[in-house]
Structure formats: C-alpha cells, structure tokens
Amino acid sequence: MEGEEYDKILVLNFGSQYFHLIVKRLNNIKIFSETKDYGVELKDIKDMNIKGVILSGGPYSVTEAGSPHLKKEVFEYFLEKKIPIFGICYGMQEIAVQMNGEVKKSKTSEYGCTDVNILRNDNINNITYCRNFGDSSSAMDLYSNYKLMNETCCLFENIKSDITTVWMNHNDEVTKIPENFYLVSSSENCLICSIYNKEYNIYGVQYHPEVYESLDGELMFYNFAYNICKCKKQFDPIRYHELELKNIEKYKHDHYVIAAMSGGIDSTVAAAYTHKIFKERFFGIFIDNGLLRKNEAENVYTFLKSTFPDMNITKIDASENFLSNLQGVTDPEQKRKIIGKLFIEEFEKAVNNIDIDINKTFLLQGTLYPDIIESKCSKNLSDTIKTHHNVGGLPKNLKFKLFEPFKYLFKDDVKTLSRELNLPEEITNRHPFPGPGLAIRVIGEINKHKLNILREVDDIFINDLKQYGLYNQISQAFAVLLSSKSVGVRGDARSYDYVCVLRAVKTSSFMTANWYQIPYDILDKITTRILSEVKGVNRILYDVSSKPPATIEFE
C-alpha cells in the first residue's frame, strides 16, 4: 500500500520479534505506518509525509560493537525537523546513546508483566521501592538528581492510574539520562523506565507498549499519533486487500492463478476473493502430505468442493513421498525444510498437469504479516525462532509470480473478511494449523504409528473442547506426542507407552500467549477419555507455559 494520501508514522526496525505488533497497534487506531530497517538512508525518507518516528526494540545490546544504530544524519534530520520520536526498549536505549546518555547491563533483567509508576513532582512520595536503588531512604533522595514534570507526560495522558502494567523484556537499561530529558516513569527494578525531551518531542520507554499485556499500550500509541504527532488523516487497514485485488484484476483475461489450499482461513479467504476475479482461470490444489489430522484430508476436500462448487480444485495424495523422506529425521528445522521442498515439488508437478502458461501464472498465498516478521526480519536483524512455512520454503527460482493479498493484514482482519464473505463459522473460528502439520507435533522421528496415536488424542481433545463450549474461547489448542515413553499400569500388566501433552493458549497476536486454564473437571474428563480410548499412551501432561519463554508450538 503506497499510502501517500495518509499521514505516516515511520517505524524503524531494530530486529524486535514484536515489530509487527507496533504496526498492528497503529492499524487498530487507523494510522498508516511505513516500515523501514534501522539503516535507512536519509534520501529514502526525506520526501515522505512523516508525522512521527517509532524506533523498535531488538535482540542486541546497544553498547556492543556491531550492534545496529541509526545513521547520524538520519537522527539529526529528525531533530532538525522536530519530528516526534518514540523509542521502545532498544529504541529508547538508541535515543540515549545518540544524545550522549549511558546504557549498561541491568543488575536485574526484567521479563513479563511489570507495574510501572508514572512520575510527577506531586506523586513521588508514593514510591515504595527506593532502597532497590542503593542507599536512598526516600523518594525525594532517589529522584533528587532527575528532572521530573509537574504534570503527567502527554504520552501517558488519560491513563486512569499512576500505576500501569506493562510488558518488560530487557537485559540492558539507561543508567544516565541525556541532558534536558525528564524522567517520567520507574519500575521496581528499572529506575529509568521512561524519558521525555520537551524541546524535540522525544519519548522513550524501556518496556513494550505494543504487546497486548501492556494494558494501556494502545492508548500510548494513540497519544503519540494523534496528540503528539498531530496525525489527522485516517485509513482502514483491512481495505489493503481491495487495492491488491484491484491491481491484479487487469490480468484476469490473459493470466492464471494457482493456489495451494489447506482448508485454513487464510488460504480459503484468499482463494474466495481471487476466484471471484479469475473464475475458470483459477486453480486450487490441495495436497495431502500425510501429516494432517484425523480424517482431515477427506473433510477439507469435501468442504472446499461444497463451498466453492464452481472452483477448479485438484486433490493430490503425496503422503507416502513425504513420510518416506522424513524417515529418521528428528531436527525440527530440517523437517520444515524437507516438507517445504517436497511441497513445492509436488505442487509444481500438479501445476504441470494443468494446461496453463506458467509464465503468465500467479501463485496465490495467504501469507499474513506476522508470518513474515516472525520468520525473518530484513537483513537478519531478528533472531529466527522458526522458519515459517509460507516464507521459508519458497525456492529462489520460483517460476510463478507471487501474489499475497493479505501480506500486511493480521489474523483478525482475515476473520472479518471471512464473515463479509459469509463463509461458514467452522472456517472463521478454526484454530491455526501449522504448514508442516503433525510433523512438528510428533517430537523426534515421525512414523505412521506415532501419527495415528497423535491423531486420536488430538481428535478427542478438540471435539471435547467443542462439546464443553470452550473451543471458541481458546485461540489455539492441540496435542503433542513426545519422543519419550513412561511406565504405566493397564489392568494388572505393566505398560511402557508414549507421553502426550495437551496445549491450549489464549492470545490476541500469537506473538505472546498465555496458557488457557481449562476447568479441572473438564480436563479430568478429557484425560480419562484419552487414556481409556487411545492405545499407546499412558500419561497425559497439560502445558502451562506462556509465550515467551515458550513458543506456542513445540517445534
């Protein structure tokens, strides 16, 4: 989306895994954001209609050699033009370094939810953790060397309390505030938690307001965009796909579209919109890789044919090819690469059986913006957690033109589009299922026996969640088969069977997540049923890990 008609917030990426959540926060308040890497050249931004700048967090230490920094001329341009700057975590530390402050390793690293005190001259006596920072016996002593404001900093305007809960994730902290900066918040373990410069309209926070666990995070972005940057012109991010579809419509008479269809919401909604344009020149391909859930291959194909009776859809059974190539493979990234490679090979074989001109063919993908960010930030800035199946497995010599109408949208945006299309609720509310399928839910080596055990466990778990009315309250739920076995008793005999883990999480973004507290009586019923009906399992565990430090999937 070009967005010239909108007031822009420039978001500069220092490699944060939460980077896309900044964009999402801005989308939520109808602000257009332009994203660039930290090393952007001045010539590339001077002609933009920039109303403000946000500096993201990142996995580096700002004081280490080779860590990412803004170009000096770019930072000085922001100061010269007095473009408001909002630094988040690493971004705040970058501001401190650029303006002759100091950053050092934290004595106490902070991770997760933390209460932050918003500071003013009239409320510092309420601070109770003074002795955490040396010998200060009172708040007056503690803050005597810092400039405090008489009024609440405008970044925190309309926050109802002087204490707000935020998401922390840092090892370093600012230890010396640059000259002419105010100290505007502190936490129990981080004295300099937020800073503000009135002359240049610069704001820095050590925490992550973009993460949904930061209770007043969206309000901070609203204050920055509308009250500080004075943005006025709004845009509707969910209409992005309309522009993409309009751009591709000119090809509908002499081009084709092919799509890998899984039955998931992203690929299904993308196919529904694109099929409306290309009609008989649209071809959907559903590949059964042998790694799907119980009866899923047949159920998905039947669903797609009944929902889109006029759509060309081909089903390919490639299960034996996938399973034979995965034999003996235990490393999860290797599994993903093998599956990605085989998928492309099978897909290309299927396409070659269709009478179309490959040079005039688009490959439709339901890639979402979080897919791109979580897999790999530009220039390897961000630590790669996992290769995403939509963006990690595509070959460099891809023969098709790539069409990704949802690449700047988020999951809830696609759900809105699904409802606009009146697609069945089973699609709109379907939990995410990874591209590599059960390959990354069977820990270690994969074989048919393990897959069948996992299918039965997962089927009982999901169906019971639906029966008890919990499924739609949960963001994602699934079962995992561990590689280890445990000793048990069946009847009077010893058993030595697999251990299964049940996982259910609640999340708004899938970048952070909390484990879902299934009522104990329901969890007991589900567990009892699994152990009674599924052979090969004698122990069930329930995962109570949040993300971070865990990821949602095990592999």
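Glycine is treated like the rest: Cβ placed from N, Cα and C.
Per Swiss-Prot, the features are as follows:
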type	residues	note
DOMAIN	8-234	domain 'Glutamine amidotransferase type-1'
MUTAGEN	Y18 to F	Slight increase in affinity for glutamine. No defect in glutaminase activity
BINDING	Q93, N169, D172, H208	L-glutamine binding site
MUTAGEN	C113 to A	2.9-fold decrease in affinity for ATP and 1.9-fold decrease in affinity for XMP; when associated with A-89
ACT_SITE	E210	active site, for GATase activity
MUTAGEN	Y212 to W	2.7-fold decrease in affinity for glutamine. No defect in glutaminase activity
DOMAIN	235-430	domain 'GMPS ATP-PPase'
MUTAGEN	K386 to L	Severe loss of ATP pyrophosphatase (ATPPase) activity. 80 percent decrease in glutaminase activity. Impaired GMP formation
MUTAGEN	H389 to A	Loss of ATP pyrophosphatase (ATPPase) activity. 67 percent decrease in glutaminase activity. Impaired GMP formation
MUTAGEN	D412 to A	30 percent decrease in glutaminase activity. 7.9-fold decrease in affinity for glutamine
MUTAGEN	D413 to A	35 percent decrease in glutaminase activity. 3.6-fold decrease in affinity for glutamine
MUTAGEN	E553 to L	85 percent decrease in glutaminase activity
MUTAGEN	E555 to L	20 percent decrease in glutaminase activity. No effect on GMP formation
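Feature map: Swiss-Prot annotations on the structure.
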residue	record	Cβ contacts under 8 Å, 6 or more apart
Y18	mutagenesis position	S56, G57, H208, E210, V211, M511, T512
Q93	L-glutamine binding site	V62, G87, V103, D172, E173, V174, G204
N169	L-glutamine binding site	G57, C89, E110, Y111, G112, Y207, H208, P548
Y212	mutagenesis position	L21, T507, S508, S509, T512
D412	mutagenesis position	S508
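Put simply, E553 (mutagenesis position) is 22 Å from C113 (mutagenesis position) when counted between their Cα atoms. DSSP assigns Q93 (L-glutamine binding site) to a helix in the three-state reduction. Across the structure, D413 (mutagenesis position) and E555 (mutagenesis position) are spaced 27 Å apart at their Cα atoms. Of the residues the record lists as binding L-glutamine, namely Q93, N169, D172, H208, the two whose Cα atoms sit farthest apart are 14 Å from each other. The Cβ centroid of Q93, N169, D172, H208 marks the L-glutamine site; residues of that chain outside this set whose Cβ lies within 8 Å of it are G57, I88, C89, Y90, M92, M168, H170, N171, E173, Q206, Y207, given in sequence order. Shown are the recorded positions D172, E210, D413, E555; the one with the most C-beta atoms within 10 angstroms of its own C-beta is E210.
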